[in-house]
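Swiss-Prot gives this note for the published mutagenesis Trp128 to Arg: Leads to respiratory deficiency. One mutagenesis experiment catalogued in Swiss-Prot, Trp129 to Arg, is accompanied by this note: Leads to a defect in complex V assembly and subsequent respiratory deficiency. What Swiss-Prot says about the mutagenesis result for Gly213 to Arg is this: Leads to a defect in complex V assembly and subsequent respiratory deficiency. Phe229 to Ser appears in Swiss-Prot as a mutagenesis experiment; the accompanying note says: Leads to a defect in complexes IV and V assembly, and subsequent respiratory deficiency. Where Swiss-Prot documents Leu240 to Ser as a mutagenesis experiment, the accompanying text is: Leads to a defect in complex IV assembly and subsequent respiratory deficiency. In Swiss-Prot, a mutagenesis experiment is listed as Leu249 to Ser, annotated with the note Leads to respiratory deficiency. One mutagenesis experiment catalogued in Swiss-Prot, Gln250 to Arg, is accompanied by this note: Leads to respiratory deficiency. Quoted from Swiss-Prot, the note on the mutagenesis of Leu300 to Pro is: Leads to a defect in complex V assembly and subsequent respiratory deficiency.
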Amino acid sequence: MFKLTSRLVTSRFAASSRLATARTIVLPRPHPSWISFQAKRFNSTGPNANDVSEIQTQLPSIDELTSSAPSLSASTSDLIANTTQTVGELSSHIGYLNSIGLAQTWYWPSDIIQHVLEAVHVYSGLPWWGTIAATTILIRCLMFPLYVKSSDTVARNSHIKPELDALNNKLMSTTDLQQGQLVAMQRKKLLSSHGIKNRWLAAPMLQIPIALGFFNALRHMANYPVDGFANQGVAWFTDLTQADPYLGLQVITAAVFISFTRLGGETGAQQFSSPMKRLFTILPIISIPATMNLSSAVVLYFAFNGAFSVLQTMILRNKWVRSKLKITEVAKPRTPIAGASPTENMGIFQSLKHNIQKARDQAERRQLMQDNEKKLQESFKEKRQNSKIKIVHKSNFINNKK
């Protein structure tokens, strides 16, 4: 019995030992990555002395960082400066305005002005405020000979002003066609005898399309805005796309326009009446609030154009310049001849009312002259019809006799 029990225990122990051996064999071996991971984990708690010394030598100290701070700020400022310099580089090439939809033609005034502005800006290297000023002065210099001829014509007219006013009043007051033609011939003879060609009086009118071209060109360029317009101003108006916050340009423009009007206009020879002088004093003052919302680029053109007008007026009023350019001296005002209607002592509104009534009377007289001309033509046709010779055939004469 005991032997049987011992055999059973021995057999069970042997079986369990074999099972344990089998389990030991079946268990998988750990992966090398796990071992390396565990090794790295345990190694992190105890760093190598060589690694620590290498890190310490590579990292800069606090003193080194503090000493390098000025150089870092200097490099940052240089980067900002270089970035600022790149602004405006796009507009320094011919064709830039055309690429953004501006300066499309060569016949429209604003497009022509934009082409000229771009050429001056690219080839001169001036900032945009200098480009506007230089272009304005360049165009006014090209127009100076026309103003010289206009000034000479105005001065020649001043010598015959009383006689010319009398003939003009006769021409406007007559209702007889033949009498009007006779007065017109007398007026033409008077002008030709003094070498006067009134077509030169229209020379300053060329400034109107040029001024409108500048206005539209600069307004579109500021609204886009053109590259460089936002930072290539000067003084207190560095941004040409915005309105002048202090209205300084508007005040300067009004002052220069009043000045050259007082000096005798752009030809330096015009003699404005008192009502016209008062009118040309009030209008520039009214223009200050009217132009307060315009961009600085537009008002800058007005300011430089007005300043050049003052300079031109002072030059054309100089006696030495007039003698060198062979410009006739302006005659002093004389007493009007009978038949002239001076309006020197009238106020602004009285003068305006007088001119309106004068234009109305002139229109009525013109209509009356046209009616008289039609009546003369009809009477002439009737007389011509009655004066025709009637041809009578012999057969008709015999028949009538029978």
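Heads up, the Cβ atoms here are built off N, Cα and C, so glycines get one too.
Feature map: annotations from Swiss-Prot on the structure.
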residue: Trp128; record: mutagenesis position; Cβ contacts under 8 Å, 6 or more apart: Ser91, His121, Val226, Gly228, Phe229, Gln232, Gly233, Leu240, Ala297
residue: Trp129; record: mutagenesis position; Cβ contacts under 8 Å, 6 or more apart: Gln232, Gly233, Val234, Leu240, Ala297, Leu300
residue: Gly213; record: mutagenesis position; Cβ contacts under 8 Å, 6 or more apart: Trp108, Pro109, Ser110, Ile112, Ile113
residue: Leu249; record: mutagenesis position; Cβ contacts under 8 Å, 6 or more apart: Phe237, Ser296, Val299, Leu300, Phe302, Ala303
residue: Gln250; record: mutagenesis position; Cβ contacts under 8 Å, 6 or more apart: Asp244, Ser287, Ile288, Thr291, Met292, Val299
When neighbour density is defined as the number of other C-beta atoms within 10 angstroms of a residue's C-beta, which of the mutagenesis positions Leu240, Leu300 has the lowest density?
Leu300
Could you say whether, by DSSP, Phe229 (mutagenesis position) belongs to a helix, a strand or a coil region?
coil
